[in-house]
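Presented below is the structure to which this report refers.
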Amino acid sequence: MRWTKEELDRYHRQMILPQVGPEGQERLKRASVVVVGAGGLGVPVLQYLVAAGVGRVGVVEMDRVEVSNLHRQVLYTTEDVGEPKALVAQKRLQALNPLVRVEAYPVRLTSENALEILRPYDLVVDASDNFPTRYLVNDAAVLLGKPLVFGAIYQFDGQVAVFHHPTLHGEMGPCYRCLFPKPPPPGAVPSCAEAGVFGVLPAVVGSLMAAEALKVLLGIGKPLAGHLLLYDALEASFRKLTVRRNPRCPVCGDEPTQRELVDYEAFCGLR
């Protein structure tokens, strides 16, 4: 593949890595990723995927920018308050790297539109902040046969995993439901608005999520398939747990019983 001077100048320090090279950079250029959520976690994921040269990146986010977002969602500014996050993110990301294509979906992801929105992309990233969306994104990714990079944060703690992707041993790794078959009771886990979040935590966890996404796209290293990575910002410590696919999982098991998307608000006991 022939590279333009702008591409070589922009990606040179990534392309000289032996694990990437021109072939890996071409893989990124041809790849597509959709990120569900353009908040604390989604912002660093989007920034690093776009900067790395992933050819097509989708942004799914229904919320508008709020002042309370700005201590951790550094893609947005005070002037953006009240504007749709997806559209602001699209504009800023396109300015960051005009060589890639950024697609905005300023809508709520639902059982009715999830398959249509996620289907065109190679990889799905779940940067959402609520349980109905997490189960929805997981189930949609499994039904579509897409790998899923997952992240979550709470106060000073973060989690990262790669779901529905082969492990180093060759078997298919677990999905989100294999780890969490049932959601917690409504109100049992406070939101960031209720419990708070350390401002830099989303940047750390989101960057780890971006790294996992790039590893999967490039086919390098050891993606977190079959593992759950735990980060404690107060202790500056990491733990990596081994997790396995549940052969009886209703979505990704040997004989799945759920072959379509459901009402996830009802599934999570929210109505």
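Here the Cβ of each residue, glycine as well, is placed from N, Cα and C on the backbone.
Just so you know, the substitutions we noted aren't modelled in this structure.
Per Swiss-Prot, the feature ATP binding site maps to ARG13, GLY40, GLU61, ARG72, LYS85, LEU109, ASP129, ASN130, PHE131, PRO132, THR133. If you look up Swiss-Prot, you'll see CYS175, CYS178, CYS249, CYS252 marked as Zn(2+) binding site. Quoted from Swiss-Prot, the note on mutagenesis experiment CYS192 to Ser is: Not able to form a thioester complex with TtuB. Among the mutagenesis experiments that Swiss-Prot reports, CYS268 to Ser is described with the note: Still able to form a thioester complex with TtuB.
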Query: Which residues does CYS249 (Zn(2+) binding site) neighbour through Cβ under 8 Å, counting only same-chain ones at least six apart?
result: PRO174, CYS175, ARG177, CYS178, PRO181, PRO256
Statement: Least Cβ-packed of the binding-site residues GLU61, ASP129 (other Cβ atoms within 10 Å) is ASP129
Message: If you compare CA-to-CA distances from ASP129 (ATP binding site) to each of the recorded positions CYS192, CYS252, CYS268, which comes out shortest?
response: CYS192
Task: Count the Cβ atoms, other than its own, that fall within 10 Å of the Cβ of THR133 (ATP binding site), considering every protein chain shown.
output: 22
- request: Would you mind checking how many other C-beta atoms are within 10 angstroms of the C-beta on CYS175 (Zn(2+) binding site)?
  value: 25
- line: Ranked by how many other Cβ atoms lie within 10 Å of their Cβ, the recorded positions CYS178, CYS192, CYS252, CYS268 are led by CYS252
Binding-site residues compared (ARG13, LYS85, PHE131) - the one with the fewest other Cβ atoms within 10 Å: ARG13
Task: Provide, as an integer number of angstrom, the distance between the C-alpha atoms of CYS252 (Zn(2+) binding site) and GLU61 (ATP binding site).
output: 26
Message: Using the alpha carbons only, what distance in Å do you get between ARG13 (ATP binding site) and CYS268 (mutagenesis position) once rounded?
response: 45
- prompt: Does DSSP give ASP129 (ATP binding site) helix, strand or coil?
  reply: coil
Message: Roughly how many Å lie between the Cα atoms of PHE131 (ATP binding site) and CYS268 (mutagenesis position), rounded to a whole value?
response: 7
